[in-house]
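The structure under discussion appears below in the form of structure tokens.
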Amino acid sequence: MHLTPHWIPLVASLGLLAGGSFASAAEEAFDLWNECAKACVLDLKDGVRSSRMSVDPAIADTNGQGVLHYSMVLEGGNDALKLAIDNALSITSDGLTIRLEGGVEPNKPVRYSYTRQARGSWSLNWLVPIGHEKPSNIKVFIHELNAGNQLSHMSPIYTIEMGDELLAKLARDATFFVRAHESNEMQPTLAISHAGVSVVMAQAQPRREKRWSEWASGKVLCLLDPLDGVYNYLAQQRCNLDDTWEGKIYRVLAGNPAKHDLDIKPTVISHRLHFPEGGSLAALTAHQACHLPLETFTRHRQPRGWEQLEQCGYPVQRLVALYLAARLSWNQVDQVIRNALASPGSGGDLGEAIREQPEQARLALTLAAAESERFVRQGTGNDEAGAASADVVSLTCPVAAGECAGPADSGDALLERNYPTGAEFLGDGGDISFSTRGTQNWTVERLLQAHRQLEERGYVFVGYHGTFLEAAQSIVFGGVRARSQDLDAIWRGFYIAGDPALAYGYAQDQEPDARGRIRNGALLRVYVPRSSLPGFYRTGLTLAAPEAAGEVERLIGHPLPLRLDAITGPEEEGGRLETILGWPLAERTVVIPSAIPTDPRNVGGDLDPSSIPDKEQAISALPDYASQPGKPPREDLK
């Protein structure tokens, strides 16, 4: 084949041409799709071997949208390899270490490293988006295989930004290169099997944000067969892309992609994203606060007319950027918000942004503060400045697992843990949204249907949560996220109450806006996996009692704060019961709207008992909570 100037620089930079002439490299071409569809052995003694990876150009030029899945199995026995895929990506295998390097800027490549668990065969996979308004990056991941050719370990899913030219090349006619890398073998070879490319396609839709909403999460595996089965098993969840890929068609385009049985326990699926221009904390916060795809904020160009992005995403991203630019510590968030609201005209652009939407600002800044605090705590040498631009590792966590830990090399990244959310259980009907007029398109019938589905999936109702409108939207659609709290350890967590009247008092704005208005909020229903109920405890002490902290630690078996446990006690002496969930437990909850309305004419008033629908009251019984320790102290939480 002919080496074009487009990819000569990459090949040279990798050392792929070292020790061999330009012409000899051109003579060592092979046909990956045909020769290696079943199995092939490449002789690497003379330097570079190369193969075009052509696909039907009509696929990339279609008016639809889709994903190309390239894959091949590299057999064990040769651990010293260098591979390249055009100018886009290089892969170096050196013993147990696989290094990835690539990106849109040759002088500033993104680098990732993965340590294999064994020296057996492994499968190289990369996903290329195609079609209308596609994302601007590819995904790369490794599947390790055991002696029985079963999937035994999976790397994180790595994101590498690409320019339009490179993406187009990868989708049509990329070139694959391979050579031995510092091999001690006299006759180095490489065995490849099951090389192939498949595609999933669907007709274009006008709302790009929905089509690509899972591109930056572990759920991207749900797009393709057989990766959807891998996702379902590892995450112990169900691939559910709603109607975003309705009518999608999957087919093999060339070669013979492998399908592997699984020999792996349900485990975390991790997805690592690098933000070339920094700003990852601001992007992660906007993603969480506004329930917008994280992939959105890695793009250089955004679709026009995206209301949620313009009304929430951009303002939140700008707000966090302003806070960072002011060089304020994240433990000052509450005071900064109070000062901005108490003194109109103060605080510059940051103060103005807070006053424009105070509750959205409170939600966003407390989320960002919690992420920064967790980042600083999780790695030696991490600091608040590093949190602003660290990589993001999105973790899809098995529901029934214990602590959801990131990969060993993720201590320098912002970690986002993802569990099922209320959005998956809302059923058919109009879009759900929260306003002072009530929860739009939500009915008692939809509530009952959601409740039944949750029970079938192993969830149990544990109480109500009252909050302001922006938080309700974020919690139902994006899940509960830890927020910073300027409180003693015993009070830190997510608050719920079995009595809706108690939660009702919190269903309002926390602060008045610039005109002194406080809006009514929303009541939500909180469900936890039934398997987590042994971690629920009850005490007769008020949590304000001096001896309460010691009593709670005795019950939960580890020092405060709460983690995968909860404590229920009276809000005051002789008062109603409230429950605090530890943030790691709260992240596992599924939260859906209640059908109990809040009254915009009586904000801060008492709940009218007659407003509670009989059918909702009938499904709101609480489980029993333990009042004595039911398990030994957790060593990992001491």
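Quick reminder: no glycine exception, Cβ is built from N, Cα and C everywhere.
The model shown is predicted, which means the values in this text are computed figures rather than measured ones.
Record features, source Swiss-Prot:
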MUTAGEN   Lys82 to Glu  Loss of toxicity, no binding to LRP1 receptor. 100-fold less cytotoxic, 5-fold less toxic in mice
BINDING   His465, Gly466, Thr467, Ser474, Gly479, Val480, Arg481, Ala482, Arg483, Ser484, Gln485, Glu578  NAD(+) binding site
MUTAGEN   Arg481 to His  52-fold decrease in ADPRT activity, 55-fold reduction in GH activity, 31-fold increase in dissociation constant for NAD(+)
MUTAGEN   Glu571 to Ala  833-fold decrease in ADPRT activity, 4-fold reduction in GH activity, 2-fold increase in dissociation constant for NAD(+)
MUTAGEN   Arg576 to Ala  2-fold decrease in ADPRT activity, 14-fold reduction in GH activity, 3-fold increase in dissociation constant for NAD(+)
MUTAGEN   Glu578 to Ala  666-fold decrease in ADPRT activity, 14-fold reduction in GH activity, 2-fold increase in dissociation constant for NAD(+), loss of toxicity against mouse cells
ACT_SITE  Glu578  active site
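Recorded features from Swiss-Prot, shown on the structure.
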residue : record               : Cβ contacts under 8 Å, 6 or more apart
His465  : NAD(+) binding site  : Ile475, Phe494, Tyr495, Ile496, Ala497, Ala503, Tyr506, Leu523, Leu524, Arg525, Val526, Val591
Thr467  : NAD(+) binding site  : Ile475, Tyr506, Ala507, Gly521, Ala522, Leu524
Gly479  : NAD(+) binding site  : Asn418, Tyr419, Thr421, Gly422, Glu587, Thr589, Val591
Arg481  : mutagenesis position : Gln288, Leu367, Ala370, Ser474, Glu587
Arg483  : NAD(+) binding site  : Leu363, Thr366, Leu367, Ala369, Ala370
Gln485  : NAD(+) binding site  : Thr366, Trp491, Arg492
Glu571  : mutagenesis position : Leu502, Thr542, Leu577, Glu578
Arg576  : mutagenesis position : Ala497, Asp499, Ala501, Leu502, Pro570
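DSSP assigns His465 (NAD(+) binding site) to a strand segment in the three-state reduction.
Using a 10 Å radius centred on the Cβ of Glu578 (mutagenesis position) and all shown protein chains, the other Cβ atoms total 21. The secondary structure of Glu578 (mutagenesis position), as reduced to three states from DSSP, is extended strand. The secondary structure of Gly479 (NAD(+) binding site), as reduced to three states from DSSP, is coil rather than helix or strand. Its Cβ taken as reference, Lys82 (mutagenesis position) is surrounded by 23 other Cβ atoms within 10 Å in the chains shown.
Residues His465, Gly466, Thr467, Ser474, Gly479, Val480, Arg481, Ala482, Arg483, Ser484, Gln485, Glu578 are recorded as binding NAD(+); their most distant pair of Cα atoms lies 22 Å apart.
Secondary structure at Glu571 (mutagenesis position), as computed by DSSP, is coil.
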